[in-house]
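Annotated features, as they stand in Swiss-Prot:
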- S20 to A: Phosphorylation null-mimic mutant (MUTAGEN)
- S20 to D: Constitutive phosphorylation-mimic mutant (MUTAGEN)
- 59-325: domain 'Protein kinase' (DOMAIN)
- 65-73, K87, 133-135, 185-186, N205: ATP binding site (BINDING)
- D181: active site, proton acceptor (ACT_SITE)
- S213 to A: Phosphorylation null-mimic mutant (MUTAGEN)
- S213 to D: Constitutive phosphorylation-mimic mutant (MUTAGEN)
- S213 to A: Slightly reduces BSK8 protein phosphorylation (MUTAGEN)
Amino acid sequence: MGCEVSKLSALCCVSESGRSNPDVTGLDEEGRGESNDLPQFREFSIETIRNATSGFAAENIVSEHGERAPNVVYKGKLENQRRIAVKRFNRKSWPDSRQFLEEAKAVGQLRNHRMANLLGCCYEDEERLLIAEFMPNETLAKHLFHWESQPMKWAMRLRVALHIAQALEYCTSKGRALYHDLNAYRVLFDDDANPRLSCFGLMKNSRDGKSYSTNLAFTPPEYLRTGRVTPESVIYSFGTLLLDLLSGKHIPPSHALDLIRDRNIQMLMDSGLEGQFSSDDGTELIRLASRCLQYEPRERPNPKSLVSAMIPLQKDLEIASHQLLGVPNSATTTALSPLGEACLRSDLTAIHEIIEKLGYKDDEGATTELSFQMWTDQMQDTLVFKKKGDSAFRHKDFAKAIECYSQFIEVGTMGSPTVHARQSLCYLMNDMPREALNNAMQAQVISPAWHIASYLQAVALSALGQENEAHTALKDGAMLESKRNPL
């Protein structure tokens, strides 16, 4: 039982050797490619989203300003292992749930490979949540303004501009020409490091809220006059995005236009791009940015013409986006630890040995022996259940361990991810994969960044015959472990 090679192992081998290179450019019909592999828009329960985000845990916040942001974005994972991004609006936003649902449904009909698409929403009680595809390779702002090893390459910057222009052209063709507060934080990079436009900007932050949250120096002049966003305002914001790509800085449009008028182009261009582009290409992109930033809205180009202007400028089309951006390819398998290898093989005997040796090192201090000894009589009784479960686990009496750990969990005085992980393995040993999956998911709720929870989910999913989901969970576990124990 413990040493058989699992279907998950076979699947992982195929994914490494049999995956074809992804389409790098996607220059098909101006980026109108529909994403047909996504589920239809749906309404989620608050319980589902709480479970997916580990109770809106701080560790799962991915928005730039963390908990201080007016509308916080969390990462999460559904039961089917699909990774999601959850935008949680301020409680005073969208007081009318019907209006919120109507807007979300309209945006949720869009499906395009140039966008991080909206999968659903939740409007239970006072909550207003948007649920979208999760993009794991961060934002344009991170890669452009806060890079660590090298500045973003010219070819990648051009690819960003094209993909976002294609996304805007698609939205316009579907009757959603308004995009609120387009900026470098709205551009995300998917598993393959291809740039995508966040769907969140297609809805305002509240029913009657502002369309722009950035510094007023970057807002379209007509918005300052009227307070209304128009399709032409979106083009102006695209122009500010082009300035970001040209300069590597978030430079006010008025200052950039002064530099352009004075022909002081060197002051505008990012010095890290030296030698990567011709003067003609640089001039053409500056000219396009200037057109987008025209004071009169009617003088600005439309999205279709932006796409037409960007296509001839593309460089290094044969190089995949992950190489240009300098991030690992989604098809690349992270080197697995002994525990990861054991989970890949569904080698339950090896998993048991590793988890037994680990003990409770990964639990928070509240679950240590010292803490238990300081607690009340009820908690002392709880400790007895845990100790009996640990003894049964050590001696491989897995049915007894399940019974004792269940008593510990039912008391509910505290959450121990290790207890849930151990019980999950006990269920696997007793050929109860559904129960094992539930325990592994509960361990992740308590400790969202714990790799062992993802690994055990992978083993349980494989036992349930859900091989694709198991592969995803295994990759997630390997990624979390590599972050926890960097080389």
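Cβ coordinates come from backbone N, Cα and C, glycine included.
No noted substitution is present; original residues retained.
Structure with Swiss-Prot features highlighted.
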residue: H65; record: ATP binding site; Cβ contacts under 8 Å, 6 or more apart: none
residue: A69; record: ATP binding site; Cβ contacts under 8 Å, 6 or more apart: S63
residue: N71; record: ATP binding site; Cβ contacts under 8 Å, 6 or more apart: S63, K87, R88, F89, N90, S93, N205
residue: V73; record: ATP binding site; Cβ contacts under 8 Å, 6 or more apart: I61, V62, S63, A85, V86, K87, R88, F200
residue: E133; record: ATP binding site; Cβ contacts under 8 Å, 6 or more apart: L38, R83, I84, A85, A116, N117, L119, D190
residue: M135; record: ATP binding site; Cβ contacts under 8 Å, 6 or more apart: A85, A116, L188, F189, D190, D191, R196, S198
residue: R186; record: ATP binding site; Cβ contacts under 8 Å, 6 or more apart: T139, Y179, L197, S198, F200, G201
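According to its DSSP assignment, R186 (ATP binding site) is helical.
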